[in-house]
Amino acid sequence: MPRFVYFCFALIALLPISWTMDGILITDVEIHVDVCQISCKASNTASLLINDAPFTPMCNSAGDQIFFTYNGTAAISDLKNVTFILEVTTDTKNCTFTANYTGYFTPDPKSKPFQLGFASATLNRDMGKVTKTIMEDSGEMVEQDFSNSSAVPTPASTTPLPQSTVAHLTIAYVHLQYEETKTVVNKNGGAVAVAVIEGIALIAILAFLGYRTMVNHKLQNSTRTNGLYGYDNNNSSRITVPDAMRMSDIPPPRDPMYASPPTPLSQPTPARNTVMTTQELVVPTANSSAAQPSTTSNGQFNDPFATLESW
């Protein structure tokens, strides 16, 4: 890409920062010539240059005045003197001439933006060398210089007719003003930039540590699974057992200590007691009576209902 394109991009990027505009937008101009009448007809017209720019307005006639309407096309980019050059061509019964008028007006810099304003300007005629061909009494046509005269005679007689010297303009315009909002400079910009960079670096470090921890944990699980079962359950790892073996065929790990159940010990059956303690049920022996349980000498276990007296 050529350097000129880079320069254009940089210029466009800087426009909102440095570009300001303070000018006017001319909407209507009313033109009146001090002598003779002008109109919008082809033989009696006027053209107006604004700052040497030939804007094309809409023309309307009203009596001895014409109105130029620009519809927002006549934009002036500053509030300095606005120069007008008016060219008038008049061909009427009592007045025939073509003249140029020049002048300027200064817009009011104190006018409020985007409000309609009015101003007036007087344009002076550029006299130059004015010549006219007249007929003398002898019938001969003679060209005379009327540059220093305020009146020009008609060709048919020596009676002078008034000559136009000035043109009056009334300008309606809108003050256009645009100024980019000033950016407040942050004095702590360097510190803020450093803090942002440090924050980004800290986030990157934490992300790296988290990723490394995840990878190590995954590797440990893979190693443990491979050591216990002979295969790795990770999708990204290689199976270490033959394809014919299924996961359900692999038994769970066993401790060698419990590979076989313990052998029961051989112990003699304990002898059955014939007489229990006083706190236990008495088991009768073969020599004892079936009706009466054996008792001790103190008669502890005598039947309390054995005699009628007990009732």
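Backbone N, Cα and C define each Cβ position, glycine as well.
Keep in mind that this structure shows the original residues, not the substituted ones.
Around the Cβ of H32 (mutagenesis position), a 10 Å sphere holds 16 further Cβ atoms from the protein chains shown. Here Swiss-Prot describes H32 to E or R as a published mutagenesis experiment; the accompanying note says: Reduced dsRNA uptake.
Swiss-Prot documents H32 to A as a published mutagenesis change and attaches the note Reduced dsRNA uptake but complete rescue of gene silencing defect in sid-2 deletion mutant.
D34 to Q appears in Swiss-Prot as a mutagenesis experiment; the accompanying note says: In qt13; complete resistance to RNAi following soaking in dsRNA solution or ingestion of bacteria expressing dsRNA. In sequence order, S164, T165, V166, A167, H168 make up the list of same-chain residues 6 or more apart from D34 (mutagenesis position) whose Cβ falls under 8 Å from its Cβ.
For H168 to A, Swiss-Prot lists a mutagenesis experiment annotated as follows: No detectable dsRNA uptake and only partial rescue of gene silencing defect in sid-2 deletion mutant. In the three-state DSSP assignment, the secondary structure recorded for H168 (mutagenesis position) is strand.
The note that Swiss-Prot attaches to the published mutagenesis H168 to E or R is: Reduced dsRNA uptake.
Under its mutagenesis entries, Swiss-Prot includes H175 to E or R with the note: Reduced dsRNA uptake. On its own chain, H175 (mutagenesis position) has I24, P107, D108, S111, K112, P113, F114, Q115, G117 as residues at least 6 apart in sequence with a Cβ closer than 8 Å to its own Cβ.
Experimental mutagenesis at this site is recorded by Swiss-Prot as H175 to A, annotated: Reduced dsRNA uptake but complete rescue of gene silencing defect in sid-2 deletion mutant. According to its DSSP assignment, H175 (mutagenesis position) is in a strand.
G199 (mutagenesis position) falls within a helix when secondary structure is assigned with DSSP. All protein chains shown were included, and the count of other CB atoms within 10 Å of the CB of G199 (mutagenesis position) stands at 10. The note that Swiss-Prot attaches to the published mutagenesis G199 to D is: In qt20; complete resistance to RNAi following soaking in dsRNA solution or ingestion of bacteria expressing dsRNA.
Counting only the Cα atoms, the space from H32 (mutagenesis position) to G199 (mutagenesis position) is about 73 angstrom.
The secondary structure of D34 (mutagenesis position), as reduced to three states from DSSP, is coil rather than helix or strand.
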